[in-house]
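**Student:** So Swiss-Prot has the following annotated:
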ACT_SITE  Glu415  active site
BINDING   Gly192, Pro193, Pro194, Gly195, Thr196, Gly197, Lys198, Thr199  ATP binding site
BINDING   His414, His418, Asp492  Zn(2+) binding site
MUTAGEN   Thr297 to Ala  Low protease activity in vivo, low ATPase activity in vitro, complements ftsH1 at 42 degrees Celsius
MUTAGEN   Leu307 to Ala  Low protease activity in vivo
MUTAGEN   Glu415 to Gln  Loss of protease activity in vivo
MUTAGEN   His418 to Tyr  In tolZ21; loss of protease function in vivo, retains about 25% ATPase activity, temperature sensitive
MUTAGEN   Glu476 to Asp, Lys or Val  Severe loss of protease function that is restored by excess Zn
MUTAGEN   Glu476 to Gln  Little effect on protease function
MUTAGEN   His536 to Arg  In hflB29; increases the frequency of lysogenization of phage lambda
Amino acid sequence: MAKNLILWLVIAVVLMSVFQSFGPSESNGRKVDYSTFLQEVNNDQVREARINGREINVTKKDSNRYTTYIPVQDPKLLDNLLTKNVKVVGEPPEEPSLLASIFISWFPMLLLIGVWIFFMRQMQGGGGKGAMSFGKSKARMLTEDQIKTTFADVAGCDEAKEEVAELVEYLREPSRFQKLGGKIPKGVLMVGPPGTGKTLLAKAIAGEAKVPFFTISGSDFVEMFVGVGASRVRDMFEQAKKAAPCIIFIDEIDAVGRQRGAGLGGGHDEREQTLNQMLVEMDGFEGNEGIIVIAATNRPDVLDPALLRPGRFDRQVVVGLPDVRGREQILKVHMRRVPLAPDIDAAIIARGTPGFSGADLANLVNEAALFAARGNKRVVSMVEFEKAKDKIMMGAERRSMVMTEAQKESTAYHEAGHAIIGRLVPEHDPVHKVTIIPRGRALGVTFFLPEGDAISASRQKLESQISTLYGGRLAEEIIYGPEHVSTGASNDIKVATNLARNMVTQWGFSEKLGPLLYAEEEGEVFLGRSVAKAKHMSDETARIIDQEVKALIERNYNRARQLLTDNMDILHAMKDALMKYETIDAPQIDDLMARRDVRPPAGWEEPGASNNSGDNGSPKAPRPVDEPRTPNPGNTMSEQLGDK
């Protein structure tokens with residue numbers, strides 16, 4: 001930044017000097033008005049007058065000098081001067097030099113060209129590559145000294161590591177494979193959800209292989225100029241040929257490798273040209289021996305089939321979400337840099353985090369360390385890991401949000417309805433935690449934690465989920481009446497409706513329609529796929545689908561209503577527990593469902609005489625209630641956005 005400022009200052013000084021030297025020179029001496037000059041001529045005080053256009057340099061008889069200017073053409077001036085014996089000297093007008101004329105005429109164009117070059121250099125990354133380097137590859141070559149990641153830093157994806165380990169062995173000992181006639185795959189495509197470690201695995205390959213490693217993003221190819229993408233692909237492979245054997249890693253390849261065909265607008269032509277060049281370079285007329293292309297994407301469905309065929313990306317490595325054993329290994333890798341308390345058990349944390357990716361687990365360990373740092377602790381304990389898990393799963397607490405007692409009570413009934421139905425219906429995930437503390441965008445959260453990694457779901461389990469989703473709305477309706485039901489169940493209704501529609505149209509859970517696929521692909525339109533969609537069902541079939549979805553919803557809605565009506569004592573008791581403790585866990589829910597006195601949550605400190613429930617002791621055991629409580633008109637708009 002300082003160098004650029006100095007450069008511009010030097011340029012400004014030079015330009016000012018040039019204009020100063022090429023500009024008209026100012027006359028030395030004082031200036032006198034023309035009338036005074038004429039008066040002195042008439043008084044015979046002037047000895048010499050040098051006339052240069054309208055400027056007159058005057059020398060008086062007493063040797064004083066001054067300059068005056070003729071305001072208008074005066075035809076009598078010359079006669080008057082000669083009459084008074086004034087020496088008249090004529091001087092030619094001052095003309096600029098040829099160099100100055102050329103410079104002044106070309107300066108605006110040169111300035112525009114200079115500004116254009118400056119901005120082009122800035123767009124090329126700071127001006128270090130030259131103004132015409134658009135077609136040069138942006139791939140960065142990393143040497144073995146720059147990459148410290150190894151397979152020891154990658155955990156939770158043993159099968160994927162075994163697949164890519166062959167690449168490393170080939171690069172180290174190619175003769176071992178060649179003598180048996182084997183050929184190493186030219187390309188490996190790593191596929192998996194976001195955060196599962198695809199890029200980390202590529203770094204580990206580079207660290208283990210000890211060969212040059214070129215890395216580039218799929219979005220670095222296509223830019224504002226036509227032909228830049230294809231040129232960069234050619235240049236990248238030219239560089240790789242010079243450094244072979246080597247590895248090229250293309251992250252997020254779906255940015256440039258999407259399926260060719262009709263798309264939106266005409267901008268896809270440049271991307272297709274780039275893709276065509278990549279197809280030729282990977283397996284075209286000229287071979288690229290010793291170059292292995294590794295790519296990563298989380299959208300393999302949009303890639304062009306020609307890119308996925310053998311000879312280009314021969315092997316697809318699925319890097320999926322880790323299972324419980326993989327999560328434990330990942331946690332141990334990230335825990336190596338954190339001082340841990342003796343009570344830390346990675347296996348317990350792994351069992352409580354189903355569905356977490358490697359990035360989620362890394363974030364979990366980091367959040368736990370931050371919680372410990374806020375508490376001025378020297379080690380990280382299980383308490384911090386529980387707080388971190390709740391924050392990631394349910395959102396950050398918003399204790400500063402002001403809620404009235406009526407809103408808290410409505411939220412407590414809503415969340416209690418979810419929890420009770422979740423405990424009473426079959427095959428439902430266990431209730432892990434219920435809270436009325438606002439978290440994220442929700443005023444309250446009921447969190448269900450699966451006991452293991454979910455692979456598939458039965459029809460009974462899905463219907464239980466629908467019943468549980470409507471438990472919150474039904475609790476409000478039963479307690480306060482239909483006219484006081486809030487909008488807090490909007491997200492629950494959306495999720496339940498989508499679940500029921502999928503059961504009918506995709507999973508064959510309708511006796512009337514049978515095991516047929518009725519759902520149309522509803523993915524977003526993207527470049528490389530046709531915009532037009534064909535209709536695959538008649539209007540009558542669509543009407544039957546709507547009827548089946550509605551019947552499925554109503555059946556589970558009525559089941560949830562009956563369960564809540566039969567357990568009103570538990571509903572009121574759970575509301576009281578939530579109003580007092582704000583957050584209850586599985587042990588408190590077990591006490592409530594067993595109609596026992598509720599034990600305080602772990603770490604609970606009695607606040608004294610003041611508490612939300614108006615009772616200093618623990619909430620009492622549920623007791624049968626014959627009539628619903630009086631509706632509270634102050635909670636008609638309690639919004640639990642995304643409360644489940």
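Every residue, even glycine, has its Cβ placed from backbone N, Cα and C.
Quick one: how deep are these features, and who are their neighbours?
**Tutor:** Counting Cβ atoms from all protein chains shown, Glu415 (mutagenesis position) has 30 others lying within 10 Å of its own Cβ.
Counting every protein chain shown, the Cβ of Gly192 (ATP binding site) has 22 other Cβ atoms within 10 Å. Annotation note: Gly192 (ATP binding site) sits in a coil segment as assigned by DSSP.
In the three-state DSSP assignment, the secondary structure recorded for His414 (Zn(2+) binding site) is helix. Using a 10 Å radius centred on the Cβ of His414 (Zn(2+) binding site) and all shown protein chains, the other Cβ atoms total 32.
Around the Cβ of Thr297 (mutagenesis position), the number of neighbouring Cβ atoms within 10 Å comes to 21.
Using a 10 Å radius centred on the Cβ of Leu307 (mutagenesis position) and all shown protein chains, the other Cβ atoms total 23.
Taking Cβ-Cβ distances under 8 Å and a sequence separation of 6 or more, the neighbours of Glu476 (mutagenesis position) in its chain are Ser410, Tyr413, His414, Gly417, His484, Val485, Ser486, Gly488, Ala489.
According to DSSP, Glu476 (mutagenesis position) is assigned to a helical segment.
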**Student:** In terms of Cα spacing, which of the recorded positions Thr297, Leu307, Glu415, His418, Asp492, His536 are within 10 angstroms of Gly192 (ATP binding site)?
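**Tutor:** Cα within 10 Å of Gly192 (ATP binding site): Thr297.
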**Student:** Between Pro193 (ATP binding site) and Thr297 (mutagenesis position), what is the CA-CA distance rounded to a whole number of Å?
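**Tutor:** Rounded to the nearest whole number, the Cα-Cα distance is 8 Å.
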**Student:** If I take the Cα of Leu307 (mutagenesis position) as reference, which of the recorded positions Gly195, Gly197, Lys198, His536 has the closest Cα?
**Tutor:** Lys198
**Student:** Would you mind listing, in sequence order, the residues at least six apart from Pro194 (ATP binding site) in the same chain with a Cβ closer than 8 Å to its Cβ?
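**Tutor:** Result: Asn298, Ser357, Ala359.
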**Student:** Given the recorded positions Lys198, His418, His536, and counting only Cβ atoms in the protein chains shown, which has the most within 10 Å of its Cβ?
**Tutor:** His418
**Student:** Using the Cβ center of Gly192, Pro193, Pro194, Gly195, Thr196, Gly197, Lys198, Thr199 as the ATP site position, which other residues in that chain lie within 8 Å, going by their Cβ?
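**Tutor:** In sequence order, the nearby non-listed residues are Ala296, Asn298, Val319, Ser357, Gly358, Ala359.
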**Student:** Provide the number of Cβ atoms within 10 Å of the Cβ of Gly197 (ATP binding site), excluding the reference atom itself.
**Tutor:** 27
**Student:** Hey, of Thr297, Glu415, His418, Asp492, which of those recorded positions are within 10 Å of Lys198 (ATP binding site), Cα to Cα?
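**Tutor:** Matched recorded positions: Thr297, sequence order.
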**Student:** Sequence gap of 6 or more, Cβ distance under 8 Å: name the residues on the same chain that satisfy this around Thr199 (ATP binding site), in order along the sequence.
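**Tutor:** Residues satisfying the criterion: Asp251, Ala296.
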